[in-house]
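A.B. asks: I'd like to ask some things about the structure below.
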Amino acid sequence: MAFTLTNKNVVFVAGLGGIGLDTSKELVKRDLKNLVILDRIENPAAIAELKAINPKVTVTFYPYDVTVPIAETTKLLKTIFAQLKTIDVLINGAGILDDHQIERTIAVNYTGLVNTTTAILDFWDKRKGGPGGIICNIGSVTGFNAIYQVPVYSGTKAAVVNFTSSLAKLAPITGVTAYTVNPGITRTTLVHKFNSWLDVEPQVAEKLLAHPTQPSLACAQNFVKAIELNQNGAIWKLDLGTLEAIQWSKHWDSGI
């Protein structure tokens, strides 16, 4: 079902990163009511730029580390709900690409995403009288087919795809729909700085960047298109400036 972002309230976790900031710029052009950015490090210049793009949109920043205990996330969301009354869309975008940091990669890329999602269900779940909502989780094409030199990162992104697909199937129960946007190799600082697991390929970043990539802006534009298409359960591939829905192959069925 197509979705208009006009006059909506969007919470964007990691909305000041490479792809995140470009996506935030595209979002404010859609005449949101509120864009609430949750990120580890405040960037006043970026916030000012977002406000200047469209002064009609209220842009707010809260410091947030996705690795905090879930109770802290719930407390922060309670503050935001008290301020806005409603949240229409949650974008989970926190991510690191550093297979030297195994525990942190899992904590940021997967556990933090699960905890943030779980926390907002306290407010959205229709079984608790909530209004429902929309969750957009940022995965990666490595969630489909791993970059085998970064198996920890790739594994977390595969987990994001499966978790989100499960959320989508639970929508009739919770009232919360979900989908993933999965960028291909995009020219950001994240790609330039990452390390391979156990240094199995010291030049993994250079080798990846030798192949065709996409600019962050092209990825961001398709990101917002995916939000507007609003297809529950969709697995979007955002690669080389294109937007494509992936058809996931079923190899097993739980039968329940």
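Quick reminder: no glycine exception, Cβ is built from N, Cα and C everywhere.
Don't expect the noted substitutions in this model, because it carries the original residues.
Okay, so Swiss-Prot annotates it like this:
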BINDING   12-35  NAD(+) binding site
BINDING   Ser140  substrate binding site
ACT_SITE  Tyr153  active site, proton acceptor
VARIANT   His211 to Gln  In strain: Gif-sur-Yvette stock 115
VARIANT   Thr213 to Asn  In strain: Gif-sur-Yvette stock 115
VARIANT   Gly233 to Arg  In strain: Gif-sur-Yvette stock 115
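Relative to the rest of the structure, where do these features sit?
C.D. replies: Taking Cβ-Cβ distances under 8 Å and a sequence gap of 6 or more within the same chain, the neighbours of Ser24 (NAD(+) binding site) are Phe12, Gly15, Leu16, Leu35, Ile37, Ala46, Leu50.
Long-range neighbours of Ser140 (substrate binding site) (same chain, six or more residues apart, CB within less than 8 Å of its CB): Gly95, Tyr153, Ser154, Lys157, Val160, Asn182, Pro183.
Tyr153 (active site, proton acceptor) falls within a helical segment according to DSSP.
Counted within 10 Å of its Cβ, the other Cβ atoms near His211 (variant position) come to 8, all protein chains included.
All protein chains shown were included, and the count of other CB atoms within 10 Å of the CB of Gly233 (variant position) stands at 17.
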A.B. asks: Please tell me which one of the binding-site residues listed here (Gly18, Leu21, Leu27, Arg30) sits closest to Thr213 (variant position), measuring Cα to Cα?
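C.D. replies: It is Gly18, whose Cα lies nearest.
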A.B. asks: Hey, which of the recorded positions Phe12, Tyr153 is the loneliest by Cβ count within 10 Å?
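C.D. replies: Output over recorded positions Phe12, Tyr153: least Cβ neighbours within 10 Å is Phe12.
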A.B. asks: I'd like to know which of the binding-site residues Gly15, Gly18 has the most other Cβ atoms within 10 Å of its Cβ.
C.D. replies: Gly15
A.B. asks: Going by a 10 angstroms cut-off between Cβ atoms, which of the binding-site residues Leu21, Leu27 has the sparsest surroundings?
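C.D. replies: Comparing Cβ neighbours within 10 Å for the binding-site residues Leu21, Leu27, Leu21 has the fewest.
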